[in-house]
Amino acid sequence: MFIYDTKLKQKVPFEPLVQNKANIYVCGPTVYDDAHLGHARSAIAFDLLRRTLELSGYEVMLVRNFTDIDDKIINKALKENKSIQELSSIYIESYTRDLNALNVKKPSLEPKASEYLDAMVGMIETLLEKNIAYQVSNGDIYLDTSKDKDYGSLSVHNSSIEFGRIGLVQEKRLEQDFVLWKSYKGDNDVGFDSPLGKGRPGWHIECSSMVFETLALTNTPYQIDIHAGGADLLFPHHENEACQTRCAFGVELAKYWMHNGFVNINNEKMSKSLGNSFFVKDALKNYDGEILRNYLLGVHYRSVLNFNEEDLLVSKKRLDKIYRLKQRVLGTLGGINPNFKKEILECMQDDLNVSKALSVLESMLSSTNEKLDQNPKNKALKGEILANLKFIEELLGIGFKDPSAYFQLGVSESEKQEIENKIEERKRAKERKDFLKADSIREELLKQKIALMDTPQGTIWEKFF
């Protein structure tokens, strides 16, 4: 298994800290709004990583957090006259619904930052004791990055423009010094009583503490195998996580760092500041979650994905082929490449090379259908074919529906009954040899985007886009 390590900037063999086990921490959302396609892409990318590792024989522990203490949450909660707990719980539920619709496997653990305040305070106390952290006059506590000789080694970022994003404070020793603890500033602020005084943790200390509490190994030079997240988190978030972990514990946070690429909308980076965010819940109004998942996984996870509906509909054809084959093999069977599972898994073991994996999948679908055409009555390989289709489901998280349910997505029960009535009416017209009437019914349904297919078992139908 090979993965691309952001820190080394190259593909490297995956060699876990504990044989046949993989510990992964994925930075989850700050829960002050609904999930957008960038959140969905990150979740799907590392869901693919997890599935690939599991099918390669690893026991995977994947933790994805919720940041439920943050300035954005506080500001929105104040604006909407809610507590931060009320607001964050709304968006945690929304995020969970969206990811369930995208068939993302539930993490092993989903810690909330608010549940690990003691660990955060303890880590900050350690940094103060080591004289690596310092307090300014308003009570805020910062980490002195000059004490970490390896600061910047992950992101190779030293741009003053980037440091400007962090915000300049007059008493900070260096521009890149980052806040560990924000002291309580009075009304409209949120604070928790602690040995550090009343206040709340900074963003970066939250994730490091949760890694340490949920996944960290003892007596190793690294705390976990893989730390993952979106490319936008590389700096300053992941750089600062790595820094404070070295300073507090004398170890590296992760052996490997993985980052997924951005989602662009009309060739422009998707962001709330640009007003072009595309929420998952809105996309799900137009497309089934499996169709959306199939599209988002179709571009290599490290590449930028330029979202557009034309490409989404093109990618849906791949999903159609999977279900078309599944539909055929459930009744009529033929042969399939016996090395298919090995070949497609090897593609995914090469830094999640999904493009190559999908090429192997396309080849399998094509060759299997050809064999079915040549020998439609061969049932000897039914188990093998269905097992390979099941493998696609487990590896890529697609192809798990019943074919009839997939091809009839977006059709209500009352509409289904009307279609079945029309099919029965058409059948009677053909029995009377009233072929004009039969053709008119077919044309009528086509206008409703319903295609009819006559098979030896009877007429079946499907909805098209």
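Glycine residues also receive a Cβ, built from the backbone N, Cα and C atoms like all the rest.
None of the noted substitutions appears here; every position holds its original residue.
Per Swiss-Prot, Zn(2+) binding site is recorded for C27, C207, H237, E241. Marked as ATP binding site by Swiss-Prot on the basis of similarity to another entry: K272. Natural sequence variation is annotated in Swiss-Prot for V280 to I, with the remark: In strain: ATCC 49503. Here the residue is the original one, while Swiss-Prot reports the natural variant T332 to N with the comment In strain: ATCC 49503. Where Swiss-Prot documents I392 to V as a natural variant, the accompanying text is: In strain: ATCC 49503. The annotation that Swiss-Prot gives for the naturally occurring variant R432 to Q reads: In strain: ATCC 49503 and NCTC 11638. One entry in Swiss-Prot concerns the natural variant D434 to N. Its note says: In strain: NCTC 11638.
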Worksheet entry | Surrounding CB atoms that lie within 10 Å of the CB of R432 (variant position), all protein chains | 9
Item to complete: Whole-number Å only: compute the distance from the Cα of I392 (variant position) to the Cα of V280 (variant position).
Response: 24
Worksheet item: For E241 (Zn(2+) binding site), what is the tally of other C-beta atoms lying within 10 angstroms of its C-beta?
Response: 27
Discussion item. Residues other than C27, C207, H237, E241 within 8 Å, Cβ to Cβ centroid, of the Zn(2+) site?
Written reply: W203, H204, E206, S208, H227, G229, L233, H238, N240
Worksheet item: Expressed to the nearest Å, what is the distance separating C27 (Zn(2+) binding site) and R432 (variant position) at their Cα atoms?
Response: 65
Discussion item. Let me check the 10 A CB neighbour count of H237 (Zn(2+) binding site). How many other CB atoms are there?
Written reply: 19
Item to complete: In whole Å, note down how far the CA of D434 (variant position) lies from the CA of H237 (Zn(2+) binding site).
Response: 70
Worksheet item: Taking only the recorded positions C207, E241, D434, which one has a CA atom nearest to the CA atom of V280 (variant position)?
Response: C207
Fill in: Distance [Cα-Cα, Å, rounded] between E241 (Zn(2+) binding site) and D434 (variant position)
74
